[in-house]
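S.K.: First, the structure itself, so that you have it in front of you.
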Amino acid sequence: MSRSKRDNNFYSVEIADSTFTVLKRYQNLKPIGSGAQGIVCAAYDAILERNVAIKKLSRPFQNQTHAKRAYRELVLMKCVNHKNIIGLLNVFTPQKSLEEFQDVYIVMELMDANLCQVIQMELDHERMSYLLYQMLCGIKHLHSAGIIHRDLKPSNIVVKSDCTLKILDFGLARTAGTSFMMTPYVVTRYYRAPEVILGMGYKENVDLWSVGCIMGEMVCLKILFPGRDYIDQWNKVIEQLGTPCPEFMKKLQPTVRTYVENRPKYAGYSFEKLFPDVLFPADSEHNKLKASQARDLLSKMLVIDASKRISVDEALQHPYINVWYDPSEAEAPPPKIPDKQLDEREHTIEEWKELIYKEVMDLEERTKNGVIRGQPSPLGAAVINGSQHPVSSPSVNDMSSMSTDPTLASD
């Protein structure tokens, strides 16, 4: 594309102290969220004739960590296609060459609210169970591609008014290790598993801890472990769940183990005390969903020792969840990710910049006619339509009572 022709395809608008330079097809931009990764706007896509969300990545080439995360997000969004993972509609840059390249814009489906807003609604069992089921389906799909999230939280899970849920991002790269230190929070880490905050090894069920924290928040209407830093968070975990057994301590690094073993010992509380019946909605007559089932699921997810924690497959088969089970959702074919060493890659900022530029150019070429070509199904088209679920009451899959603005929050 020639320089003058490319210039004519874009226009600029000031959004939340940032300049958005976007394709002319995107109109009526309105800010709806911001965070560590960038600013998000709602917009109308005149080609697709639908509302979308546009995220401008925040300083993607500021350092190697930012650049690696931007590359990882682009590659994974291009490959992953599941109804419970946010759909990629377009990627573009207003710059005309690699030398000028500095801005990346990602266009995604626009949702109605994030889970932070939904949690405050005092959900009934059907809604809570259905939201958790979709969360688990999305997580299982990521796991099938070798993607372990490690950073699930309500702000990065979004819903439609019909109760459709989607996971927004792909979490922490595996090489982004965290040490057990009194590091100030840059993003919310209340939902990260003990093995992450203690700098241990981990496996797929690291994400089930996060789901347990989110479910607990749905029940209690408050954050379970709101630590000021990792040490304070660990203290809050053991105060409620109890000090782990000596076998767990043996798995810790020596310096971490010394600290953990020197903490006061706590017996913890029973899950009946942590989550009493009074906190739960009335038992569901339609699907026979009960507080006792929900509490049992919580007790299997909120387990400090990951070797004793439930897996995503086991969670999907739990009585509180499996009323929704549909193989087309829970057993969808795994995405094919061409770069098998995605999380292990290490490059200079300039090398990352070139890799990201190539991805953006490839995606621009594939979206010339409005939508991404080469996807298993047209992302963004009929994204809400799923299989029939075993519930007929419109109140179960209808959250139209939500009085929230459209959102697609970043962390």
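From the backbone N, Cα and C atoms, a Cβ is placed for every residue, glycine too.
Here the original residues are kept at every noted site.
Copied straight from Swiss-Prot:
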- 26-321: domain 'Protein kinase' (DOMAIN)
- ILE32, GLY33, SER34, GLY35, ALA36, GLN37, GLY38, ILE39, VAL40, LYS55: ATP binding site (BINDING)
- CYS116 to Ser: Abolished inhibitory effect of IFN-gamma on JNK1 activity (MUTAGEN)
- ASP151: active site, proton acceptor (ACT_SITE)
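In the displayed structure, how are the listed features positioned relative to their neighbours?
M.R.: All protein chains considered, the CB of SER34 (ATP binding site) has 19 other CB atoms within 10 Å. According to DSSP, SER34 (ATP binding site) is assigned to a strand segment.
In the three-state DSSP classification, CYS116 (mutagenesis position) falls within a helix. Around CYS116 (mutagenesis position), a 10 Å sphere centred on its CB holds 18 further CB atoms from the protein chains shown.
ASP151 (active site, proton acceptor) falls outside any helix or strand according to DSSP and counts as coil.
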S.K.: Quick one: pull the CA-CA distance for SER34 (ATP binding site) versus ASP151 (active site, proton acceptor), whole Å only.
M.R.: 17
S.K.: Please compare the binding-site residues ILE32, VAL40 by how many other CB atoms fall within 10 Å of each one's CB, and tell me which has the fewest.
M.R.: ILE32
S.K.: At the Cα level, what's the spacing in Å between ASP151 (active site, proton acceptor) and GLY38 (ATP binding site), rounded?
M.R.: 17
